[in-house]
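Novice: Quick one: the structure is below, and I'll ask about it shortly.
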Amino acid sequence: MEDLETRCASLRTEIAAAEAQLTKLKRELHEAEGAALRAQSQKTASANATTGQRTKSKWPLHGEEYRRYGRQMIVPQFGLQGQLKLRDAKVLIVGAGGLGCPAALYLAGAGVGTIGLVDGDTVEASNLHRQVLHRSRNVGKLKVDSAIEYLRELNPHPTYIAHQAHLTPREAPDIFKDYDLILDCTDNPATRYLISDTAVLLGKPLVSASALRTEGQLMVLNNPPQPPGDKTGGPCYRCVFPKPPPANSVTSCADGGILGPVVGTMGVLQASEAIKVLTSAGESVEATPPSLLIFSAYSSPQFRTIKLRSRRPNCAVCSAEATVTLESVRSGSMDYVFFCGTVDPADILSPEERISPSEYGNVDSAGAQRHIIDVREKVQFDICSLENSINIPMSTILASAYSAPTLDADEPKRLPSWLPPEVAHESNKPIYVVCRQGNDSQTVVRKLKELGLDHGGERPVVDIKGGFRSWREQVDPDWPDY
């Protein structure tokens, strides 16, 4: 029996080695074919430059290109002319994450001639479930480098340009000017306004998308890309959202979560819209009114479309009364961070109202009587929780209407519906509050004190600093890092 198991293990090892070698050979073949194609093009160009003559090819594409792109070229709405337009196109993708990865993947596969990627982040393990260009071995590598490595293996023909930094107002105009179309694949309002403003001022159409949890949105903006003041141009991001959302209402994927197929769907739709814009260049787009596409994975139907108005007559960027200029963008006088606002980490409690995770770990080890309240949402509480902790989600606390509890023994007890009676009445037990990162828990500590649960300071109501992120660092290294 042991001999058979050993033989099976040996065969699996040999098969894995053979598959790895085959993959390596296929990659080398693709690279060699791409190099040969580029060398032939350079040789022809050099010969033409030397003789002063232009050699006319029988066909507008190389043979390998017909084989690679043939299935999309026989689509009636696309055809040979569509392929030629893609080959000559230059697309800039801002953000090499959940949206940018699938968008870049399909645009590279379709044969877009030049693809630029802008991102200053590095690959993290938490990216891999949705950012499909990055692989486990590239954790820690710059995202643009990781993405281009994958794209070159997929299709060596396009030119790939890496912009290895976050987009800034000073650099944005100089980067954008060399491209025909911009894709906004970012996840924060300040960058979205910067991208839209720069695209409008440089006359570039923009495909913008977003995704969070199980929902996504998509818009094609500044299409057609007419100068500011021209009412026939497509609306910009400011036309749709003249004012940014309150900074404290903006939820990131890290905080709100995201399903990989949801953001993947939106990225693929961005690529589809980009191809439509690029292949219709020079043609009228009046027949396609601006709209907002909304995707909801758990709804039926999953897709809805909302018609958008044309350019706002008082838009700060694309109207005749525009106040935002390329110079104001470059110089920084248009402060996007100030315009959108920022949320600083919560620091609303005094040092006496907070303890470190390691200090609470000592309390836990000593077996002291206490209440530990976990204010994460239930879905997070179900992933991991401390023994004997009570889950009271922050959203439940904020959404509930209540009157302050009466703790006087001579009056009937009136408690908030979300507060367990034992927490209110077991005044001999201190209350410890914890959350994911140490911000929500501070708010809840303040709320519990407003309700009088600290009995005028006689009963400790304490926040655990840094939440479970710090708990993992200081107490339990095996705590799930999600």
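Quick reminder: no glycine exception, Cβ is built from N, Cα and C everywhere.
These came from Swiss-Prot, pasted as-is:
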MUTAGEN   Gly82 to Asp  In cnxF21ts and cnxF24ts; temperature-sensitive mutant. Impairs molybdopterin biosynthesis
BINDING   Gly98, Asp119, Ser126, Asn127, Leu128, His129, Arg130, Lys143, Asp187, Asn188  ATP binding site
MUTAGEN   Gly100 to Ser  In cnxF1285; impairs molybdopterin biosynthesis
MUTAGEN   Arg130 to Gln  In cnxF200; impairs molybdopterin biosynthesis
MUTAGEN   Cys185 to Tyr  In cnxF472; impairs molybdopterin biosynthesis
MUTAGEN   Glu215 to Lys  In cnxF119; impairs molybdopterin biosynthesis
BINDING   Cys236, Cys239, Cys315, Cys318  Zn(2+) binding site
MUTAGEN   Gly264 to Ser  In cnxF142ts; temperature-sensitive mutant. Impairs molybdopterin biosynthesis
DOMAIN    366-480  domain 'Rhodanese'
ACT_SITE  Cys435  active site, cysteine persulfide intermediate
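Are these features on the surface or tucked inside, and what are their neighbours?
Specialist: Around the Cβ of Gly82 (mutagenesis position), 21 further Cβ atoms fall within 10 Å across all displayed protein chains. Gly82 (mutagenesis position) falls within a helical segment according to DSSP.
Its Cβ taken as reference, Ser126 (ATP binding site) is surrounded by 13 other Cβ atoms within 10 Å in the chains shown. Classification of Ser126 (ATP binding site) by DSSP places it within a helix.
A helical conformation is recorded for Gly100 (mutagenesis position) in the three-state DSSP classification.
Taking Cβ-Cβ distances under 8 Å and a sequence separation of 6 or more, the neighbours of Cys185 (mutagenesis position) in its chain are Ile93, Val94, Gly95, Ala96, Gly97, Gly98, Leu99, Gly100, Ala103, Ala209, Gly267, Gln270.
Other Cβ atoms within 10 Å of the Cβ of Glu215 (mutagenesis position), summed over all protein chains shown, number 18.
Annotation note: Cys239 (Zn(2+) binding site) sits in a helical segment as assigned by DSSP.
Sequence-distant neighbours of Gly264 (mutagenesis position) (same chain, 6+ residues apart, CB-CB distance under 8 A): Gly98, Pro102, Arg130, Val132.
Across the domain 'Rhodanese' (366-480), DSSP classifies residues as 35 helix, 14 strand, 66 coil.
Proximity of Cys435 (active site, cysteine persulfide intermediate) to non-local residues of its own chain (separation of 6 or more, Cβ distance below 8 Å) is seen for Asp374, Val375, Arg376, Met394, Ser441, Val444, Gly467, Phe468, given in sequence order.
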Novice: Average pLDDT across the domain 'Rhodanese' (366-480)?
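Specialist: Mean pLDDT for the domain 'Rhodanese' (366-480): 88.
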Novice: In whole Å, how far is Asp187 (ATP binding site) from Cys239 (Zn(2+) binding site) when you measure between their Cα atoms?
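Specialist: Cys239 (Zn(2+) binding site) and Asp187 (ATP binding site) have their Cα atoms 19 Å apart.
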Novice: What other residues of the same chain, not counting Cys236, Cys239, Cys315, Cys318, have a CB atom within 8 A of the CB centroid of the Zn(2+) site?
Specialist: Ser196, Val200, Asn222, Pro235, Tyr237, Arg238, Arg311, Arg312, Ala316, Val317, Ser319
Novice: Give the distance between the Cα atoms of Cys236 (Zn(2+) binding site) and Ser126 (ATP binding site), rounded to the nearest whole Å.
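Specialist: Given the Cα positions, Cys236 (Zn(2+) binding site) is 32 Å from Ser126 (ATP binding site).
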Novice: State the Cα to Cα distance, in Å, between Cys318 (Zn(2+) binding site) and Leu128 (ATP binding site), rounded to an integer.
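Specialist: Distance between the two Cα atoms comes out at 38 Å.
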